[in-house]
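ARG71 to His appears in Swiss-Prot as a published mutagenesis result, with the remark: No quinol oxidase activity. Positions annotated as ubiquinone-8 binding site by Swiss-Prot: ARG71, ASP75, HIS98. For the mutagenesis result ASP75 to His, the note given in Swiss-Prot is No quinol oxidase activity, altered binding of a semiquinone intermediate at the QH site. Quoting Swiss-Prot on the mutagenesis of HIS98 to Phe: About 1% quinol oxidase activity. Here Swiss-Prot flags HIS106, TRP170, HIS421, ARG481, ARG482 as heme b binding site, drawing on experimental evidence. The annotation Cu(2+) binding site is assigned in Swiss-Prot to HIS284, HIS333, HIS334 on the grounds of experimental evidence. For the published mutagenesis GLU286 to Gln or Asp, Swiss-Prot gives the following note: Great decrease in quinol oxidase activity. Feature annotation from Swiss-Prot assigns Fe(II)-heme o binding site to TYR288, HIS411, HIS419. What Swiss-Prot notes for the published mutagenesis of HIS333 to Ala is this: 2% quinol oxidase activity, loss of Cu(B). Swiss-Prot gives this note for the published mutagenesis HIS334 to Ala: 1% quinol oxidase activity, loss of Cu(B). Quoted from Swiss-Prot, the note on mutagenesis experiment LYS362 to Gln is: Abolishes quinol oxidase activity, 100-fold decrease in heme b-to-heme o electron transfer. Record note (Swiss-Prot) on the mutagenesis of HIS419 to Ala: 3% quinol oxidase activity, loss of heme o, loss of Cu(B).
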Amino acid sequence: MFGKLSLDAVPFHEPIVMVTIAGIILGGLALVGLITYFGKWTYLWKEWLTSVDHKRLGIMYIIVAIVMLLRGFADAIMMRSQQALASAGEAGFLPPHHYDQIFTAHGVIMIFFVAMPFVIGLMNLVVPLQIGARDVAFPFLNNLSFWFTVVGVILVNVSLGVGEFAQTGWLAYPPLSGIEYSPGVGVDYWIWSLQLSGIGTTLTGINFFVTILKMRAPGMTMFKMPVFTWASLCANVLIIASFPILTVTVALLTLDRYLGTHFFTNDMGGNMMMYINLIWAWGHPEVYILILPVFGVFSEIAATFSRKRLFGYTSLVWATVCITVLSFIVWLHHFFTMGAGANVNAFFGITTMIIAIPTGVKIFNWLFTMYQGRIVFHSAMLWTIGFIVTFSVGGMTGVLLAVPGADFVLHNSLFLIAHFHNVIIGGVVFGCFAGMTYWWPKAFGFKLNETWGKRAFWFWIIGFFVAFMPLYALGFMGMTRRLSQQIDPQFHTMLMIAASGAVLIALGILCLVIQMYVSIRDRDQNRDLTGDPWGGRTLEWATSSPPPFYNFAVVPHVHERDAFWEMKEKGEAYKKPDHYEEIHMPKNSGAGIVIAAFSTIFGFAMIWHIWWLAIVGFAGMIITWIVKSFDEDVDYYVPVAEIEKLENQHFDEITKAGLKNGN
């Protein structure tokens, strides 16, 4: 009746796991108790869990990302500690099978459930505001996409206490991920968490692609869009083009494991290299899905805090488009050593070097934006400057790895680990923190505490270099990745330095948590009354902070690239409209969370081979979707009186701030 599931699936014999599970359960119970104590369940259901408001969904994405960052970083600390101990001749505190699960879960969590939700959260929060839209093209799909992401998060975390996670590495190469070498449920947890969350990401890509192309404000041509919107558009093109590859690849691996097919096994005509080609044909565009939007974040911040127009807008846009195209013809650089031949390796090595050119164009554009600007060293700007330095180092090591001869020496070494953390942390993570700092007042109506923000930045950037520069040296010294036992003692000093860097990063994360707490506590002292705390240039700053649920009472007409800056220059930024009209808006829907609940049941049942429960979960998903499809009560009109009330409150705050007509 319960398939493979039994009490033996709970790892009672592993104290680290059991303590972690106890902590998660106690934390969850405390949260439920607080919500119940304050009587907030109805509020949460009506205003957040069933919301189709892009801003609230963006905030929820970012909350999920921050929570999972804590989980993913805990894995990182354990890995660094284990390697430091193992290189000193100790056995360490992690048995090999547990260590292997940790490095797999760390990669999966950080890419799929930290970086992706954070980037998509920023897109949700900002893109409709930047283009003058009232919501995304498909509001319900936006809600459903979020909940599919949550399904993946739930399954990954359940694997901690029920069964195990994959021990294969984050991309689950066969034959190790095949049923012969991984007969347990670990790879199945990997499969279903990625497959279900991947559906949500694909829907997000379609949603934002349509939103940006079809819902821009009057007068906003493509080359009047903010750079962040351009970067988001290109990232969503990549999502639409690449995520179906992941879906099909994982589906074929599922068939190998569940039905005994042989797509990726060498016997019966299969080929494991086909899997590796397919997974990286998705995997390398995925890197740019993450990095392109944060390039847009840095573009917005550099212009705002340099107090001048963005340098080289057109070249920035075309560089973004070039990266989007080139990202599909570099994937083989992930496996130069696997026998493709010299000509093939040379082609992909050259394309990898070429893709560095548009990235370099962007870096020089940001530098020239700052040149002769009146730079304000706000914490968002510090993250940007830190990114330029850190990402440049990572980019140069990437070009080095693009040389097949060098890659043969460094493949699967800690040099590679240092390189991709250099670009992911120095690029994506720094960009997400910069974007959170920059747009926090827009989301919540008050600014983040600067003192703690700067402390977080310095701990992060110093910790990063202390943690990862030794790994470059260890890579040259011959240390390969994913070692947990019997590590050469000559590596001990470098591994201890790297572990101390991880501790500094932990302090940086602590500073970020304290920053949010202090900012919420002191929010009344840091209110943003005008909606424009930084002297912004784009349309999101034309609304109140936080914006009303309809975003714009009157959809703005765009005449210049820096639309809001132009309004301020002409003295039109805060003019009261002559009249308002009713606004057409979507209604909230609980169908998304219900479909997600059934999806979680379906995924869990498939992992444990509980076939009757899988049928219940799948049927529940389909029936809910069909019922939702016949629901025609999906929208309403906001009355003029409500709009006037909210807008008058905003104009009163503007008057308090001493602003009038944008001057």
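Using the three backbone atoms N, Cα and C, a Cβ is placed for every residue, glycine included.
HIS421 (heme b binding site) falls within a helical segment according to DSSP.
Each of the recorded positions LYS362, HIS411 was scored by how many other Cβ atoms lie within 10 Å of its Cβ, and the smallest score goes to HIS411.
If you measure from the Cα atom of TYR288 (Fe(II)-heme o binding site) to that of ARG481 (heme b binding site), you get 24 Å. Of the listed binding-site residues, namely TRP170, TYR288, the sparsest CB environment within 10 A is found at TRP170. Residue pair HIS419 (mutagenesis position) / HIS411 (Fe(II)-heme o binding site) shows a Cα separation of 11 Å. Take HIS106, TRP170, HIS421, ARG481, ARG482, the residues named in the record as contacts for heme b: the widest Cα to Cα gap among them comes to 15 Å. In this structure, the C-alpha atom of LYS362 (mutagenesis position) lies 33 angstrom from that of ARG71 (mutagenesis position). Cβ-based neighbour count (10 Å, all protein chains) for ARG71 (mutagenesis position) stands at 20. Annotation: HIS106 carries the greatest number of neighbouring Cβ atoms among the binding-site residues HIS106, ARG481 [cut-off 10 Å, Cβ to Cβ]. Of all Cβ atoms in the shown protein chains, 23 besides its own fall within 10 Å of the Cβ of GLU286 (mutagenesis position). For the pair HIS421 (heme b binding site) and HIS98 (mutagenesis position), the C-alpha distance works out to 22 angstrom. HIS284 (Cu(2+) binding site) is surrounded by 23 other CB atoms, counting those within 10 A of its CB over all protein chains shown.
DSSP classifies ARG482 (heme b binding site) as coil under the three-state reduction. Binding of ubiquinone-8 is attributed in the record to ARG71, ASP75, HIS98, and the widest Cα separation among these residues amounts to 15 Å. Between HIS334 (mutagenesis position) and HIS411 (Fe(II)-heme o binding site), the C-alpha separation comes to 9 Å.
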